[in-house]
Structures are given as C-alpha cells and as structure tokens.
Amino acid sequence: MKKRLTTSTCSSSPSSSVSSSTTTSSPIQSEAPRPKRAKRAKKSSPSGDKSHNPTSPASTRRSSIYRGVTRHRWTGRFEAHLWDKSSWNSIQNKKGKQVYLGAYDSEEAAAHTYDLAALKYWGPDTILNFPAETYTKELEEMQRVTKEEYLASLRRQSSGFSRGVSKYRGVARHHHNGRWEARIGRVFGNKYLYLGTYNTQEEAAAAYDMAAIEYRGANAVTNFDISNYIDRLKKKGVFPFPVNQANHQEGILVEAKQEVETREAKEEPREEVKQQYVEEPPQEEEEKEEEKAEQQEAEIVGYSEEAAVVNCCIDSSTIMEMDRCGDNNELAWNFCMMDTGFSPFLTDQNLANENPIEYPELFNELAFEDNIDFMFDDGKHECLNLENLDCCVVGRESPPSSSSPLSCLSTDSASSTTTTTTSVSCNYLV
C-alpha cells in the first residue's frame, strides 16, 4: 500500500509516461501466484474421484477390506459404523448420521455386526460383506424388536463395551462380590428391577429373559431362544404366545380337575380323623352316664344307711320320755324353761316358802298350743330332710294315767361325736 501511495504522488508530476508505466506493472505482479492455486485445485479433484471408486488403487489405503469397518489408530481394534441416511443430524443441521456399532478384536466380527445392522435398516437387498444366507436365524430374531433395541444388543456383544458388563443383555458383574447380577429396566414406572445375583453369566441371562417375557410379552428381546422358557413360564401362569379359546378352556378345565383331585386327596385323611373323633364321644357319654348312675346309687345307699343309724340311735339311747312329775311345781312342758330367756321366772321368793306357783298365769292364761306355736313360730317353716337330719321323732301313745296329750322328745345330737346343735320336735297325738 505504501508503494501505491508513492506511485500516486509520482503521477501528479507533469510527466504522464511514468504513471502509465507504474499502472501497467502492478497487475503483472499480482497475477504471478494464480497458477499455484490452480495446481492445488487440480490435485484435490482427482483424489476425490478415486475415493468413490472402490476398485481404484487409492482404496488400498483403507484400514479394512470389509464394508463399514475401520481400524482405530490408537487401540488397534476394528470398529463398525453405519451411515443412517433417514435420520436428521441436529448438530450439523443436515440429513444422515453415523451410527456406532462397537469395537471388536477381529475384523470379521466387526464385518458381521455391520451386516446385521444393515439387514435391520435396509433389508436383505442391501450390499453385505458376507452372503445373506448366513443370517437366516438372525433375520427372524431382529424382526421382533425395534432398531434401537437391536443396535443396543449388537453393541453389548462387542469387546470394547464397558468393563464389568457381560455380553448378555441385562447382566453385569457385581462390584462387591464379583458375581453376575441381572436387572431389567422400565418396569412399573421404575428405572430398573433387580433380579438377583448368579454364579454364571448364563444363569443371570436366563433370569433376565424370563423377566423380559413376563413383563414385555413374547416380542421382548432375549439372550436365548424363547422356546427354552415355555415350560417355566407355564408353571408361573405366563403364556407368551396367543392361545385359541377352545384350547385355553380345555387347559383351564384340566387344571381345575387336577386341583379338585389334589384337594380330595388331602381331605380324605382329614375326614377319617373326624369320623374317629365323632365316634369316640358317644362312648365317653355312656361312661359318664354309668358313673353318674353309680354315684346316685351310692348316695341312695348312704342315705338309707344314715337313716338306719339315726333310727337305731333314737330307738335305743337318744329317746328320753318326759313323764309327768308328781310335784305340782313342775309342768309337763317345763323343758322350755331350759332357755336362758326364762331364767328370771324360775327364781321366786315363794319357792323358799314352798308355796306352789301356777306358771300358766305367767302366760296370761293362754293355752299350751298357743304358747308353743308362739315359741316355735320362726322354725315352723323349716323342713327336715335327710341331709340336715339331727333328730327324728318317734311317736308313741301316752300312758292312760296322764291327762295331757303331749309327748315331747329332745336330744342334744344325732350322734355323740358329730354334732353339738340342739333341735326340738314335738308330736301331737289326738
């Protein structure tokens, strides 16, 4: 720029020839580097044409001979990639993105992984590394799941997967005890469901498969063939495949019959025990009745013996006949004066003078029957029974010389050793 300014100053001079020479020389200097730029463009264009042609010698520079496989320059592993044209790359704002399929130790394993992913994306008509007939079994399995689930299963089989994670789906090594644990995600709104720990990866993978079929149906992604779990699922009451209504009803009837038979087999011994238990009570009741009858007979015999003993005592020693005394000072019923309540009446000054006192005057000239009823009014309602028997009265005729119809018996006890109570009974003879 400084040179151009100097040239402009020089052009102001009256000589016009000098200015014309400077203007003609500047474009010549600026056009000198242009051929170099053209050479760079020519070098880049043929290299781009060669990259599109797989048969060109430039293709020999690729890290792998298989389609979709490249070798990592640092790790040395072979990585499988897939270009998904149908997806939209939001980062670069363009259509299509690269899908990572995992890193493998062998080049052939990475090539097989690419073929499986290509079959899932574009079908059997796409270009593969190996013939499509080698993937007949995998074609059936991949049709049950989505693209994302199948790609995740392919990545798990790669050797470059995170350490501690098994090659089987839903299986990982426990960080404490080193055993293999199984988990399944997105069950009942939870992040994952813990299925337990196992000694081998295969056992944990089978546990995951069972849970996946139970919660996600027959179309769930499993580590092994679903036919290996049909018997186990039936025992749990899980039927992964659709069943006809007729066959389903027959199966229900068969299961119901089996349940009834098992219940009957369990209830038969119980019924026998119940019958034995029911047969035993009548024998016990008969024995109890016999014992009661024997007790009653023994009580009756005891009562009869007690009555005989009482009668013998009364007839022999306990009967005391109260005869009338010739003394006018005593009455025939003076046994009543034995009570302490009548002791004041027995002490009289006339007794010292030997003057007889007529005691009936003390009772206001009342008859004997009225007085005796008044005295024994409280005890007249008590009945004598065999249990409370203290005294038994034996009536006998009064002697002809006595004018009073009363005969009284008194005893202190039914036996000389058992009781000490006093009881009185009177018998009127008309």
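These residue numbers are counts, starting from 1, taken along the chain as shown.
Glycine residues also receive a Cβ, built from the backbone N, Cα and C atoms like all the rest.
Annotation of the mutagenesis experiment Lys2 to Arg in Swiss-Prot: Favorises its stability; when associated with R-3.
A mutagenesis experiment is reported in Swiss-Prot for this position, Lys3 to Arg, and the note states: Favorises its stability; when associated with R-2.
Non-local contacts of Thr70 (mutagenesis position) by the CB criterion (under 8 A, 6+ apart in sequence, same chain) comprise Arg62, Ser63, Ser64, Phe78, Glu79, His81. In the three-state DSSP classification, Thr70 (mutagenesis position) falls within a strand. Looking at Swiss-Prot, the entry for mutagenesis of Thr70 to Ala says: Loss of KIN10-dependent phosphorylation; when associated with A-166.
Under mutagenesis, Swiss-Prot gives Ser166 to Ala with this note: Loss of KIN10-dependent phosphorylation; when associated with A-70. Counting only residues at least six positions away in the same chain, the Cβ atoms of Arg156, Ala172, Arg173, Trp180, Gln201, Ala204, Ala205 sit under 8 Å from the Cβ of Ser166 (mutagenesis position). For the recorded site, Ser166 (mutagenesis position), the DSSP three-state label reads coil.
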